[in-house]
Amino acid sequence: MSSLKKILGLKGKGKKSKKLGIAPPPYEEDTSMEYAPSAPIDKSYFGVDEMDTYDPNQLRYEKFFFTVKMTVRSNRPFRTYSDVAAAVSHWDHMYIGMAGKRPFYKILAFLGSSNLKATPAVLADQGQPEYHTHCEGRAYLPHRMGKTPPMLNVPEHFRRPFNIGLYKGTIELTMTIYDDESLEAAPMIWDHFNSSKFSDFREKALMFGLIVEKKASGAWVLDSISHFK
């Protein structure tokens with residue numbers, strides 16, 4: 001987890017990272033991940049003695065490198081961004097992946113959807129409408145989700161069908177996100193969005209299961225994750 005000093009690019013004593021590696025999960029496993037786990041807070045439980053107590057009012061900052069590659073194929077062209085968001089937001093249906101990265105993946109899927117561009121018809125597969133994007137960079141996220149687990153440089157790939165109203169097709173996503181331990185300043189993740197595609201940011205974020213609020217400064221903060229999406 002990056003400190004606020006690192007986010008703002010302030011110098012300080014460098015600390016050696018103690019984060020441990022986490023192997024990617026076996027994607028062939030059939031166990032359902034559709035539940036909301038909650039960590040115990042009783043200090044007598046295993047592994048809890050040094051765990052940070054979750055405080056929903058405590059603002060934290062996470063700094064990271066990210067890459068998102070997205071391809072969306074639909075049976076017909078999307079008319080509005082709302083149509084795009086309704087389709088792409090189904091990317092994590094029956095999610096099996098690194099649980100600690102899921103909130104960040106939701107943000108990357110939201111980000112990618114705002115930057116989608118139509119593939120020229122002559123290049124599309126059998127003339128089927130196709131959209132693509134490739135975004136990468138460094139960013140930080142202000143949030144109130146408590147202490148986050150270590151994030152290593154391990155790409156994960158997701159392929160999901162969607163069938164929303166008049167639209168049906170497939171979503172292909174490859175996402176990578178990992179901790180940035182540098183002292184260099186980074187922009188907020190929201191700065192990478194193409195905000196010209198929509199004006200109701202809070203409403204569109206909720207379509208991806210992201211509950212966001214504005215700070216007094218006007219900056220968006222990720223408050224929590226909706227378990228209904």
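From the backbone N, Cα and C atoms, a Cβ is placed for every residue, glycine too.
Don't look for the substitutions in this one, it keeps the originals.
Listed in Swiss-Prot as a mutagenesis experiment, TYR27 to Ala is described as follows: Partial loss of host NEDD4 binding.
Under its mutagenesis entries, Swiss-Prot includes PRO40 to Ala with the note: Partial loss of host TSG101 binding.
Recorded in Swiss-Prot as a mutagenesis result, MET51 to Arg carries the remark: Complete loss of mRNA nuclear export inhibition. Loss of ability to inhibit host transcription.
Annotation of the published mutagenesis ILE96 to Ala in Swiss-Prot: Loss of mouse GTF2H5 binding. Loss of ability to inhibit host transcription; the original residue is retained in the structure shown. In the three-state DSSP assignment, the secondary structure recorded for ILE96 (mutagenesis position) is coil.
According to Swiss-Prot, the experimentally introduced change GLU156 to Ala is described as follows: Loss of host NDUFAF4 binding. Loss of host GTF2H5 binding. Loss of ability to inhibit host transcription.
While the structure shown retains the original residue, Swiss-Prot records the mutagenesis experiment ARG160 to Ala with this note: Loss of host GTF2H5 binding. Loss of ability to inhibit host transcription. Taking Cβ-Cβ distances under 8 Å and a sequence separation of 6 or more, the neighbours of ARG160 (mutagenesis position) in its chain are HIS90, TRP91, ASP92, HIS93, THR170, ILE171, LEU173. DSSP assigns ARG160 (mutagenesis position) to a strand segment in the three-state reduction.
Listed in sequence order, VAL68, LYS69, MET70, GLY112, ASN115, LEU116, LYS117 are the same-chain residues at least 6 apart in sequence whose CB falls under 8 Å from the CB of THR133 (variant position). For the natural variant THR133 to Ala, Swiss-Prot gives this note: In strain: pVSV1(+)-GFP. The structure shown keeps the original residue.
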| If you measure GLU156 (mutagenesis position) to ILE96 (mutagenesis position) at Cα, how many Å is it? | 10
| Over all shown protein chains, what is the count of other CB atoms within 10 A of the CB belonging to GLU156 (mutagenesis position)? | 17
| THR133 (variant position) in three-state DSSP notation | strand
| message | Taking 10 A as the limit, how many CB atoms besides its own sit near the CB of ILE96 (mutagenesis position)? | response | 18
